[in-house]
Amino acid sequence: MTLRSVCVFCGASPGASPVYQEAAVALGRHLAERGLTLVYGGGAVGLMGTVADAALAAGGEVIGIIPQSLQEAEIGHKGLTRLEVVDGMHARKARMAELADAFIALPGGLGTLEELFEVWTWGQLGYHAKPLGLLEVNGFYDPLLTFLDHLVDERFVRAEHRGMLQRGASPEALLDALAAWTPSVAPKWVDRTPQ
């Protein structure tokens, strides 16, 4: 799969450890070095601002999508290649998904998880065939991955759908995995045969 743009979901907070910001810098820089456009939530704060600043500093193109309410709160990044202001969170997610060829989640909070799970669900439902992945940073997503495996074991998620979520220990490894990903064909829902 040829990637031209990658949407990054990440926190509006820098997190408790400097390793999170270091990972955001590495990802932003690597996206720019590969000539990939960064699409993200448009914020100037937390990991959002860090990944955008790193991509811009490395000569990359950065497109931010921000809801009007957050723009009015003055957290929108003013130095982006392009900042689009939309009506609300639903429009933001839809526009980011429209512009992106792939999705990566850095560490973040509820908004990051919600964005990741929404695009993952869209992929499961066949609304898109775009790869998504987690950048492994300091074991941040390990508890979530364990829970996701539990969902498969309990037959609430198909293994094929669980397998849609790639992971990488470095930006290079993750971007290579996303570029090599091919969608698997699987029934939408878990087998409903009684046990």
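Residue positions begin at 1 at the first shown residue.
Each residue, glycine too, has its Cβ placed from N, Cα and C.
Note on Leu110 (substrate binding site): other Cβ atoms within 10 Å of its Cβ, all shown chains, come to 8. The substrate binding site annotation in Swiss-Prot covers Glu74, Arg92, Lys93, Gly109, Leu110, Gly111, Thr112, Leu113, Glu114, Glu115, Thr121.
Taken residue by residue with DSSP, Met89 (mutagenesis position) is part of a helix. Among the mutagenesis entries in Swiss-Prot is Met89 to Ala, noted as: Almost complete loss of activity.
Mutagenesis annotation in Swiss-Prot: Arg92 to Ala, described as Almost complete loss of activity; the structure shown retains the original residue. Less than 8 angstroms from the CB of Arg92 (mutagenesis position) sit Gly41, Gly42, Ile65, Ile66, Pro67, Val86, each of them six or more residues away in the same chain.
Cβ neighbour count for Thr112 (mutagenesis position) (all protein chains, 10 Å cutoff from its Cβ): 21. Experimental mutagenesis is annotated in Swiss-Prot for Thr112 to Ala, with the remark: Almost complete loss of activity.
Glu118 (mutagenesis position) falls within a helix when secondary structure is assigned with DSSP. Less than 8 angstroms from the CB of Glu118 (mutagenesis position) sit Lys93, each of them six or more residues away in the same chain. Experimental mutagenesis at this site is recorded by Swiss-Prot as Glu118 to Ala, annotated: Retains 8% of wild-type activity.
When secondary structure is read from DSSP and collapsed to three states, Glu74 (substrate binding site) falls in the coil class. Here the C-alpha separation of Glu74 (substrate binding site) and Met89 (mutagenesis position) works out to 16 Å. Around Met89 (mutagenesis position), the C-beta neighbours below 8 angstroms that are at least 6 residues distant in the chain are Pro67. Of all the binding-site residues listed here (Glu74, Glu114), the one with the fewest other CB atoms within 10 A of its own CB is Glu74. Look at Thr112 (mutagenesis position): DSSP puts it in a helix.
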